[in-house]
Amino acid sequence: MMQGNTCHRMSFHPGRGCPRGRGGHGARPSAPSFRPQNLRLLHPQQPPVQYQYEPPSAPSTTFSNSPAPNFLPPRPDFVPFPPPMPPSAQGPLPPCPIRPPFPNHQMRHPFPVPPCFPPMPPPMPCPNNPPVPGAPPGQGTFPFMMPPPSMPHPPPPPVMPQQVNYQYPPGYSHHNFPPPSFNSFQNNPSSFLPSANNSSSPHFRHLPPYPLPKAPSERRSPERLKHYDDHRHRDHSHGRGERHRSLDRRERGRSPDRRRQDSRYRSDYDRGRTPSRHRSYERSRERERERHRHRDNRRSPSLERSYKKEYKRSGRSYGLSVVPEPAGCTPELPGEIIKNTDSWAPPLEIVNHRSPSREKKRARWEEEKDRWSDNQSSGKDKNYTSIKEKEPEETMPDKNEEEEEELLKPVWIRCTHSENYYSSDPMDQVGDSTVVGTSRLRDLYDKFEEELGSRQEKAKAARPPWEPPKTKLDEDLESSSESECESDEDSTCSSSSDSEVFDVIAEIKRKKAHPDRLHDELWYNDPGQMNDGPLCKCSAKARRTGIRHSIYPGEEAIKPCRPMTNNAGRLFHYRITVSPPTNFLTDRPTVIEYDDHEYIFEGFSMFAHAPLTNIPLCKVIRFNIDYTIHFIEEMMPENFCVKGLELFSLFLFRDILELYDWNLKGPLFEDSPPCCPRFHFMPRFVRFLPDGGKEVLSMHQILLYLLRCSKALVPEEEIANMLQWEELEWQKYAEECKGMIVTNPGTKPSSVRIDQLDREQFNPDVITFPIIVHFGIRPAQLSYAGDPQYQKLWKSYVKLRHLLANSPKVKQTDKQKLAQREEALQKIRQKNTMRREVTVELSSQGFWKTGIRSDVCQHAMMLPVLTHHIRYHQCLMHLDKLIGYTFQDRCLLQLAMTHPSHHLNFGMNPDHARNSLSNCGIRQPKYGDRKVHHMHMRKKGINTLINIMSRLGQDDPTPSRINHNERLEFLGDAVVEFLTSVHLYYLFPSLEEGGLATYRTAIVQNQHLAMLAKKLELDRFMLYAHGPDLCRESDLRHAMANCFEALIGAVYLEGSLEEAKQLFGRLLFNDPDLREVWLNYPLHPLQLQEPNTDRQLIETSPVLQKLTEFEEAIGVIFTHVRLLARAFTLRTVGFNHLTLGHNQRMEFLGDSIMQLVATEYLFIHFPDHHEGHLTLLRSSLVNNRTQAKVAEELGMQEYAITNDKTKRPVALRTKTLADLLESFIAALYIDKDLEYVHTFMNVCFFPRLKEFILNQDWNDPKSQLQQCCLTLRTEGKEPDIPLYKTLQTVGPSHARTYTVAVYFKGERIGCGKGPSIQQAEMGAAMDALEKYNFPQMAHQKRFIERKYRQELKEMRWEREHQEREPDETEDIKK
């Protein structure tokens, strides 16, 4: 029996996700607690005080002298809690040590809070272990274990009398337990410290009857309180009925050696429980109902009451361990679910185990429903009002984040009894395991594999084979596998480039003709196939590489685990949770009853062969909702073996869900020697313990449950009897089956969810099986969404609607045409053959129960996404080695590798996932806003352009929600150009601007960057769509060049400019000498002449003396002032020894510097702008007009150095002023550094962005006029565009004036003049926009006016104030 009880303690192993004790018999240190390395400590925790507890020799009185009014006096055979303890010195050592003694034990970091364990159970009465004197005769075993002792035995602490129903063991602090279903175990650190008020014992303390009010930071938000209240009301009547089961049901999941009269498992009355019909029970229920709203401050410390209500606290409708929804999301409360349903009914039990008192409980449910509605209407407003008044700060996002972090903290867990299926004897262990399977477990595995594991294969083998007819695509694939795809420009790596090769209709008909198909409207999965054809149409060469083919660089085969052990030393355990909980909380979760407790499915445990360190959270969009998949390192449940996990995985993922294309080994290792899957999964059926821990159901109990449930849905021999059942009895059975997954081995698909079960007999002469009704979803390829006619009509409808919205006058005929198209679309949607929702009716003959419900399948479909995410980030660590830089922000590296065509759908064959979700997932998932897919991704259309470009910049750096690498490519392009320009400028001091530009073009062109990307093997790490987008080599090389620029931008963004320079230099030159020359360039020639400073020359140079005035004006003192002089030297000036040349080379460098600084600013402060939008903003910021305006405001024209001897003021052209500013930027960078340039542009350039955005200066007049004209196009005709004609040319050749007119639809709408044709066209377009009433232009003005009314007022006031200042100055002078 002691061996059986060893499953209730966790042992720790260093460096792994499971605990494992080391050491010999006798006194050993306290069990080390586990804390994952990648979790931060939320609150400072004090280490627990180690103590040795010697239980008293005689049992103490469990009840106080004055019994509690809510309970009956204790019965003579009542089992006290805690059970009496024998003295440690009297009893012999147990035959099996508490933890197996392993050498070289290493202590691990503790949990944030060490778990509290009840005391050691007394030894079993057996011939070798006599009963303890003084113990009551009915005393049995208790399933808890105490941590091993660590010090010599001190005198036992005296037991202090308390006025409570039960006495707590010293291992528990006497505190009120939090609701275990929503909060992780988190004690106050002071609860583990010696109490100052307790002089009798230094190891425990007594708290006041009610705890002090919580701090504001620890209170729950009103939404969470409502969540608790609604959930508690909903399942209020379930906690009591679970105890009143028939005897055979209570004994069902238990080993025979534990079913004895003297064990702890006895009837309800033997436990001292109040009878169900006693009036004190009703009184206690009323008190609990009034008190439960304030249960954080008042909760009975009775442990028995906690056990009685633990199932209600956890919630029957919670089938997954979930975290709260993030800030900004509306949580889906159980109370809201109750209010929205027509008929309220509690969750039903599964597998046809019905309580004999269901009729009485139904009356109580109805009564509870009425009381709930009364309480809700009377007390909700007042209660929530008071809460919100007291705690307004709880609505802040940081509070929600704190609650989420607390929920994600690991909790201590334990396993249920091993029941002789596992042995934890250290002499039986193999390798680094802590548990090894016994012969009894081996027999269970053989039975499971025989009855369930091979059932599908046997059924398929019994059916006649079917060879589908070959199509043109099959023949083409066979030919392409023989002749490999060449890498020239015209070659293709996909056979889908020719549309005539593949006939979708023929492929769909072929799948419909399968003889084993279960129903015409149920779609099934075939390996490597989608619903409309093969998944991969790539050539044999292309299939050997790429993440899209599930080939992750750096992966190696894993040595197989030992099947009959838990391999605790080499596996890392993680608990998987999903947030928000929408669509993962079901009203009929999968529940397993064992040992008079109900274990609810909460998700999956994942066992990895390597620690998942430095891997970000997995985010995925499903049901139009952004989900986050968390994997939290936790203590490992010990009672499992790897073979049991694999048997369950094959049963669920292969036989039930039919995920044939989900490969956890990798295609490269399929033909290699046997290797282990990279992850093992274990379903978590848990019950919450009163002290914040969890009890996880052992794996063998799950397999036994599946074997028990494996029986016919409607047995043939009982069908006549079932048809004679009363209507109520049949409804009970049908309700139990609703949401259950049933399987018909050998069919396609094999498994389906039951939504209704009908027994109507249409032919009185023939008895037919009941009908299974399943509500499914037709694949998009076969519904109206995939119909070519519907798509064409939809496009024409949207186009016409847009034209009418922008038309100045809408004709009645156009309105009728739009209504006709809308009606035609509606008719197509309502066709039975085109509707997405279908109703499937199947005969229940041949269907078998599986024991699982849709919640298990719902969570199982998240696992392929998570495994793909983890494997991809593990292979990115291999990329870190290739580039020589380790990213701290792993999401940034993933973003750099993500092509715009990539979409993370399901982590595997998308049609397989959709089919399995439709067949076995929840019936009616709740969908979010469909805009979530393109909310931050859409960039087409004039309205989208105006909407995005009207957004002002963020004050603080904000992360972008655009999840591809185009923005990083925009930044990386500027970084590459800057690095190239700087190095060329310094390495070739005598080369003019034209030569420098030629060299730079050769380095930064895409063809060369693709070669550098090939050195890093970026094509093996890139994420892009598995389709024809990048099949051609030219397209792939272009994408690789963009990916390389994005990678450089990511290195610059996270690392520094120096890191980007080193990476670029390593890739440019393989030769170390050339690389050294490139990286260590010389100083500027003016700096080489005067290494320290040249300001001593100011005294003898009038030119330099004048430049000191400019230095004082801008507040920057140059170390080498001759650099500033060269920046202001125009190219008309000949060579001189002061400047050693003119400013044309500096202009080349300054342009690249300004591009980089402006690009970085826009990238950081405009997170919602795509690459094209950022380019428009940068063009409005870094252009000749803006640069000339800044140069003029700074007075640079006064300091320009020319060859004019008269020293008369000369009006410089716009281009010349812009060149002066760019040269000054280069001089500032050479003399100082890039930080000075950032500051200069922060002051002189970036504040102008607001004005540019409000005035829409980012859009030049010609582009704006063309956009307005295109909105007025007529359907079915070529769009009219504005035409420009030169009317007149006046003046000499060096000073001509051009007159240009613009025409639209044959009508002149504007005219303009300018010194060049381009400027004259701009003037004509501006004149047309002002005179012609374009609806689009009016819409843009109204949009900006409504959005920024206050900003526009302030801007106009500032402009008027600036215009009045010169006039006031002139008046003062007069």
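Just so you know, glycine gets a Cβ as well, placed from its N, Cα and C.
None of the noted substitutions appears here; every position holds its original residue.
His549 (Zn(2+) 1 binding site) has a Cβ environment of 17 other Cβ atoms inside 10 Å. What Swiss-Prot records for Cys536, Cys538, His549, His1026 is Zn(2+) 1 binding site, and it gives experimental evidence as the kind of evidence.
A mutagenesis experiment is reported in Swiss-Prot for this position, Cys538 to Ala, and the note states: Impairs protein folding and stability; when associated with A-536. Counting every protein chain shown, the Cβ of Cys538 (mutagenesis position) has 26 other Cβ atoms within 10 Å.
Around Cys676 (mutagenesis position), taking its Cβ as the centre, 22 other Cβ atoms fall within 10 Å, counting all chains. In Swiss-Prot, the entry for mutagenesis Cys676 to Ala states: Impairs protein folding and stability. The structure shown retains the original residue.
Under the heading domain 'RNase III 1', Swiss-Prot lists 876-1056.
The Cβ of Arg914 (mutagenesis position) lies under 8 Å from the Cβ of Ile777, Pro779, Phe906, each of these being in the same chain and 6 or more residues away along the sequence. Quoted from Swiss-Prot, the note on the mutagenesis of Arg914 to Met is: Impairs RNase activity.
Quoting Swiss-Prot on the mutagenesis of Tyr927 to Ala: Abolishes RNase activity; when associated with A-923. The local packing around Tyr927 (mutagenesis position), expressed as other Cβ atoms within 10 Å of its Cβ over all shown chains, amounts to 13.
Around Asp1219 (Mg(2+) 2 binding site), the same-chain residues at least 6 positions away in sequence with a Cβ under 8 Å from its Cβ are Asn1143, Gln1144, Glu1147. As annotated by Swiss-Prot, Mg(2+) 2 binding site applies to Glu1147, Asp1219, Glu1222.
Experimental mutagenesis is annotated in Swiss-Prot for Leu1194 to Arg, with the remark: Abolishes interaction with DGCR8. According to DSSP, Leu1194 (mutagenesis position) is assigned to a helical segment.
According to its DSSP assignment, Val1243 (mutagenesis position) is helical. Mutagenesis annotation in Swiss-Prot: Val1243 to Asp, described as Abolishes interaction with DGCR8; the structure shown retains the original residue.
Taken from Swiss-Prot, the feature domain 'DRBM' applies to 1260-1334.
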Determine, for the Zn(2+) 1 site, the additional residues of the same chain whose CB lies within 8 Å of the mean position of the CB atoms of Cys536, Cys538, His549, His1026; present them in sequence order. Leu535, Lys537, Ala542, Arg543, Gly546, Arg548
Cys676 (mutagenesis position) versus binding-site residues Cys536, His549, His1026, Glu1222 - nearest by Cα: His549
Mean of the pLDDT scores, which run from 0 to 100, over the domain 'RNase III 1' (876-1056): 89
The recorded positions listed are Cys538, Tyr927, Leu1194, Glu1222, Val1243; by CA-CA distance, the one closest to His1026 (Zn(2+) 1 binding site) is Cys538
Helix, strand or coil at Cys536 (Zn(2+) 1 binding site), per DSSP? coil
CA pair Cys536 (Zn(2+) 1 binding site) / Val1243 (mutagenesis position), Å rounded to integer, equals 54
Other residues, Cβ within 8 Å of Glu1147, Asp1219, Glu1222 Cβ centroid (Mg(2+) 2 site): Asn1143, Gln1144, Met1146, Phe1148, Gly1150, Asp1151, Ala1218, Leu1220, Leu1221, Ser1223, Ala1226
The number of other Cβ atoms within 10 Å of the Cβ of His1026 (Zn(2+) 1 binding site), counted over all protein chains shown, is 19
Number of other Cβ atoms within 10 Å of the Cβ of Cys536 (Zn(2+) 1 binding site) across all protein chains: 20
DSSP puts the residues of the domain 'DRBM' (1260-1334) at 25 helix, 24 strand, 26 coil
Consider the recorded positions His549, Leu1194, Val1243 and say which one has the Cα lying nearest the Cα of Tyr927 (mutagenesis position). His549
For each of Leu1194, Val1243, count the other CB atoms within 10 A of its CB; which of these mutagenesis positions has the top count? Leu1194
Could you tell me which of these binding-site residues, Glu1147, Glu1222, has the greatest number of Cβ atoms within 10 Å of its own Cβ? Glu1222
